[in-house]
Amino acid sequence: MVLLKEYRVILPVSVDEYQVGQLYSVAEASKNETGGGEGVEVLVNEPYEKDGEKGQYTHKIYHLQSKVPTFVRMLAPEGALNIHEKAWNAYPYCRTVITNEYMKEDFLIKIETWHKPDLGTQENVHKLEPEAWKHVEAVYIDIADRSQVLSKDYKAEEDPAKFKSIKTGRGPLGPNWKQELVNQKDCPYMCAYKLVTVKFKWWGLQNKVENFIHKQERRLFTNFHRQLFCWLDKWVDLTMDDIRRMEEETKRQLDEMRQKDPVKGMTADD
């Protein structure tokens, strides 16, 4: 059985702004998760064109260890805790496939994202068969809702309910910020529709691990998009050329940090 959920993340930015903001925030967040031999290693980052689709292809390895639950760490041999992430970013559509060489076809996380200029009101944007869509749970993530954030993940400087952008005037986001967006002519909005497929075939552990992965994906999406909004003034003036230069520098920094820095960032919730 494969577990599917669609996470809907509404943001007070435009679809065009988000393209830059997402890439900037991915680079910054990678640094926060890398050190002590763990974290992110960028193997490939290059343009691609296939079957009429154009975009940016990336291949990364995530060295996990402390970022997986203890019960998996105890069972998995050394080297099995590295996962490969391949992403085809044909914005506003993006497809990410995460695999593991040890588990082969028994492990898969697939994240398909459509970025739309709406408030998360569209049904089945990924055009699944009606029978399949019927079994997909839609999960709404509110970046300003403190109750959706684990206490150990909370940082006041990354709280959209407290942040006000100097460059754009957006924020802080109150309890009814999404409803208020509709009446604010000068504030753009968008929704990232993230369809997440999780497959983990390991007798006796399947349900436990699939649910754990979805819990971690939700946590990741929540924390990441809170950061993205609170970093708005750092990226809102950047161009895609700026981003590509920054990605090159980040790749070099990550290689260095993995070797020299201590373990840091999000760890598994045992």
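Quick reminder: no glycine exception, Cβ is built from N, Cα and C everywhere.
Listed in Swiss-Prot is the mutagenesis experiment T58 to A, annotated as follows: Reduced phosphatidylinositol and phosphatidylcholine transfer activity. In sequence order, V42, V44, N45, E85, K86, A87, N89 are the residues near T58 (mutagenesis position), counting only same-chain partners six or more apart with C-beta under 8 A.
Under the three-state DSSP scheme, T58 (mutagenesis position) falls in the strand class. The mutagenesis experiment T58 to S is recorded by Swiss-Prot, whose note states: Reduced phosphatidylinositol transfer activity but no effect on phosphatidylcholine transfer activity.
According to Swiss-Prot, the mutagenesis experiment T58 to E carries the annotation: Complete loss of phosphatidylinositol transfer activity but no effect on phosphatidylcholine transfer activity.
Packing around K60 (mutagenesis position) is summarised by its Cβ count: 21 other Cβ atoms lie within 10 angstroms of its Cβ, all protein chains included. Experimental mutagenesis is annotated in Swiss-Prot for K60 to A, with the remark: Complete loss of phosphatidylinositol transfer activity but no effect on phosphatidylcholine transfer activity.
One mutagenesis experiment named in Swiss-Prot is E85 to A, and its note says Reduced phosphatidylinositol transfer activity but no effect on phosphatidylcholine transfer activity.
For the mutagenesis of E85 to Q, Swiss-Prot gives this note: Reduced phosphatidylinositol and phosphatidylcholine transfer activity. The structure shown keeps the original residue. Within 10 Å of the C-beta of E85 (mutagenesis position) there are 18 other C-beta atoms, taking all protein chains into account.
Annotation of the mutagenesis experiment N89 to F or L in Swiss-Prot: Significant loss of phosphatidylinositol transfer activity but no effect on phosphatidylcholine transfer activity. N89 (mutagenesis position) carries a strand DSSP state (E or B).
Where Swiss-Prot documents C94 to A or T as a mutagenesis experiment, the accompanying text is: No effect on phosphatidylinositol transfer activity. Resistant to inhibition by N-ethylmaleimide. The Cβ neighbour count for C94 (mutagenesis position), using a 10 Å radius over every protein chain in view, is 20.
According to Swiss-Prot, the mutagenesis experiment Y102 to A carries this note: Reduced phosphatidylinositol and phosphatidylcholine transfer activity. In this structure, Y102 (mutagenesis position) belongs to neither helix nor strand by DSSP; it is coil. For Y102 (mutagenesis position), the count of additional Cβ atoms within 10 Å of its Cβ stands at 15 [all protein chains shown].
Swiss-Prot gives this note for the published mutagenesis C187 to A: No effect on phosphatidylinositol transfer activity. Taking a C-beta cut-off of under 8 Å and a sequence gap of six or more, C187 (mutagenesis position) has these contacts in its own chain: P12, R170, L181.
Reported as a whole number, the C-alpha separation between Y102 (mutagenesis position) and K60 (mutagenesis position) equals 16 Å.
DSSP assigns C187 (mutagenesis position) to coil in the three-state reduction, placing it in neither a helix nor a strand. In this structure the alpha carbons, written CA, of K60 (mutagenesis position) and C94 (mutagenesis position) are 15 Å apart.
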